[in-house]
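**Student:** What Swiss-Prot shows for this protein is this:
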| type | residues | note |
| --- | --- | --- |
| VARIANT | N311 to Y | In hp1; induces exaggerated light responsiveness |
| MUTAGEN | E798 to K | In hp1w; induces exaggerated light responsiveness |
Amino acid sequence: MSVWNYVVTAHKPTNVTHSCVGNFTGPQELNLIIAKCTRIEIHLLTPQGLQPMLDVPIYGRIATLELFRPHGETQDLLFIATERYKFCVLQWDTEASEVITRAMGDVSDRIGRPTDNGQIGIIDPDCRLIGLHLYDGLFKVIPFDNKGQLKEAFNIRLEELQVLDIKFLYGCPKPTIVVLYQDNKDARHVKTYEVSLKDKDFIEGPWAQNNLDNGASLLIPVPPPLCGVLIIGEETIVYCSASAFKAIPIRPSITRAYGRVDADGSRYLLGDHNGLLHLLVITHEKEKVTGLKIELLGETSIASTISYLDNAFVFIGSSYGDSQLVKLNLQPDTKGSYVEVLERYVNLGPIVDFCVVDLERQGQGQVVTCSGAYKDGSLRIVRNGIGINEQASVELQGIKGMWSLRSATDDPYDTFLVVSFISETRVLAMNLEDELEETEIEGFNSQVQTLFCHDAVYNQLVQVTSNSVRLVSSTSRDLKNEWFAPVGYSVNVATANATQVLLATGGGHLVYLEIGDGVLNEVKYAKLDYDISCLDINPIGENPNYSNIAAVGMWTDISVRIYSLPDLNLITKEQLGGEIIPRSVLMCSFEGISYLLCALGDGHLLNFVLSMSTGELTDRKKVSLGTQPITLRTFSSKDTTHVFAASDRPTVIYSSNKKLLYSNVNLKEVSHMCPFNVAAFPDSLAIAKEGELTIGTIDEIQKLHIRSIPLGEHARRISHQEQTRTFALCSVKYTQSNADDPEMHFVRLLDDQTFEFISTYPLDQFEYGCSILSCSFSDDSNVYYCIGTAYVMPEENEPTKGRILVFIVEDGKLQLIAEKETKGAVYSLNAFNGKLLAAINQKIQLYKWASREDGGSRELQTECGHHGHILALYVQTRGDFIVVGDLMKSISLLIFKHEEGAIEERARDYNANWMSAVEILDDDIYLGAENNFNLFTVRKNSEGATDEERSRLEVVGEYHLGEFVNRFRHGSLVMRLPDSDVGQIPTVIFGTVNGVIGVIASLPHDQYLFLEKLQTNLRKVIKGVGGLSHEQWRSFYNEKKTVDAKNFLDGDLIESFLDLSRNRMEEISKAMSVPVEELMKRVEELTRLH
């Protein structure tokens, strides 16, 4: 790998951090707006559910997301503040269907200590000001003028230092905040302040409340007519206002999120740390509060946000499990729950650990993650591409084409599968045992190759061969009519739909027929300048059985043309360029947009937007799908039409957000595909591969596939052992009932195909699993699982005791073979030259696997070690080199010296980085992630002139990822095909707290320089949402310094080139002096890295 790295997201963040509801896209439209840390999604509430409208990246980690409506506005605006102290106000532009920036700014202060409890951003309900609590002891005010525009910000001193929450109160003549804080004796109180915009200061507020519940952590301001505030504690809930005080006890719980149900604020939904959803009701007589009631509704994912939508629909956003759309029912179900889950939205966060495995054994990596937390813990199997689930298969050599036919026009299912060979045609059908067997359609000519078949109107079937077109009854299967090719000519290309047939005979002759009841009419004939290579009349206009236009691909001038039907007049001619002929053309419609797809003989695909009214072709784009000729066919899955491109690299073409996407199919070469929708296997596909025909159903159409294995407990570490086909986990189960020991820790063994627990080893009380490894030792052919643990005692700051456990898998059971006590937590385990390397608190320890003195079994024996770390948390090895990521002392490089049998330090990075993960890219370059969401690389300086130079790891790359990385692993999510340009590029995968799976690819220097130039040009063309700067966002940032990113490129920005309109692509092409086609090809190739 190299110094020049490309960072790209394979799976976007899914951890929902904020959500809000309001009329953002229109005065009458109700929107749910969701923040996923560095992205926002805008949804529209429709009778059918939530409809996505926009999903955009934000160049910052979102700290505040609030809707508000200044005076004189008919719809809401969106206020966003980021963790790096930028803010913006966004407005919906209905014309362009995108967000525009109303205001933006920077609210950082030169001095000031960032708050420990996170940033707070709030908006006065009467839109007089925005309040921000970003630094201890300061409250920042951004006032509005009377036109709703923002004025200059100022700070007010806030004497409460340990602030837990701040909200604006409703119904106050002057803007008033309520502050929940903790004093230096750990008691909690609430205070109110009026904000005087004139004096730029606080005035004592109308009331205060001292000595609340010790767990009070959340304020909920109550709107008029009641006003006042709810204070949510761990054991009590209090309603407080200038005139009233009401309190009720609750079962001990930590409330994580709330959502207001009614506009008058009399009912609230509360979500706690166990995922229990309660309804809190304020009882009142007119405007006088009489009491509080709380009722358990049921269980959801552990909520980080709750947004009440409408008509009892509620969005539950989660950071520890899947987010949900739920409905609250008036009557409980059989389990007593009022909560009904309607939709689940996958969330991989937090990814605490993962491993890369090839479970299908087909050369493609899958990532198995430890995802979620507490009761929502799960394993997720993530793989790229679309799988085909095989239902039936038969051995057949030399298939030249396939079509499915029905036995009647209105039959919902297909009956026949016509399979064409070089000198015959066979007809297959499903028998009663759901097996494929051969049958006959008497009216078909089975002694010759079929060029095309189709269902036709009036319960007919049409078969085109080289010398005729046959029209056959689908009920009696008899021949009804036949059209013969003129003497001396034979048909070489043909296509048909339910009412039309278009065919080409040699010499550029084009013949158009129409199908009647028992008749074939030759309607029109035309002579073209060159031979015809491919045809399509797939009806995508108003009439599902008739097309007004035909697409024709030509030899010699290498063009694609659009002709009118029935008169065969030329409407459009598009030169394709190059020397490779079009092999397959297809007109299709995705999300209401008509396209012409044109596949070439060398694996390239062109797509154009096709105007149905004028036949015009625009917005030309070219991608490389494979290296062999491609054939295109449409198919349906879940009531949506997609296109299957069969070739040496089969691909499904689909559309999302009106953009064409390409997802590889997990099959080796496919020569032909056709939909085969039979009753036994609905929505199936027939697929011809080398020597066999397979019938199978297709996965959901998306780029990444995620399978969930709910565990009901939190998996913290995972390892795979290929020899035993198992996974081993370190996991923790949280029990609510048993208060003495709320956590139980286990080592669990899972089958790698079924993912069922097959064996469990419970750890001791207070013992945590910290690390896990599958390895073998010198002079021992067995494969073992080694587990590193720590005893976490309540009274100790740092564990002083742990164990290393060595297990073998026998008959699907974990057998403990050896254990070794340690003087601290075993944070990391690595296989090292046939020995075991452990990181234990501040030291690195090497163990050998040796026979015991009694000569019987084996044990771990200490060989040597190395002190000198604060806490050695992350370790990677390569050869004799050991790279250590320290709690706070960045990265150091150690070496094991065989002769002396000792480990010594060779070099270190002298910066203070608090590490979260490390990986070795190559002999000299090491990658690190740290707790300010940055990535960096360091280089070993073996050529240094002095010892001092050689002892320093030089920082060579820096980048702000904006994500907390928990683990790096070498590997790839995609099939590595040696013939592709990216086949040789080494990659590292990472997993983050927000559920991001990312890829870091090391590039050759010339490619890096080219892409760096492209990135610079893209920054000028693509502006960040809210005016946020991409350059600032990607700059390495911690408490001590901010420096521009270097030797890292943002793949997400680079790949967004493919979403640009043609004229913006041309703008970039001009600036780079590189043709658009070339830019698209180079960026397309990169998308194949993930």
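Note that Cβ sites are derived from N, Cα and C of the backbone, with glycine treated the same way.
Provide an account of the burial state, proximal residues and distances for the features listed.
**Tutor:** DSSP assigns N311 (variant position) to coil, not to a helix or a strand. Around the Cβ of N311 (variant position), a 10 Å sphere holds 9 further Cβ atoms from the protein chains shown.
E798 (mutagenesis position) has a Cβ environment of 12 other Cβ atoms inside 10 Å.
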**Student:** Cα distance, E798 (mutagenesis position) to N311 (variant position), nearest Å?
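**Tutor:** About 51 Å separates the two Cα atoms.
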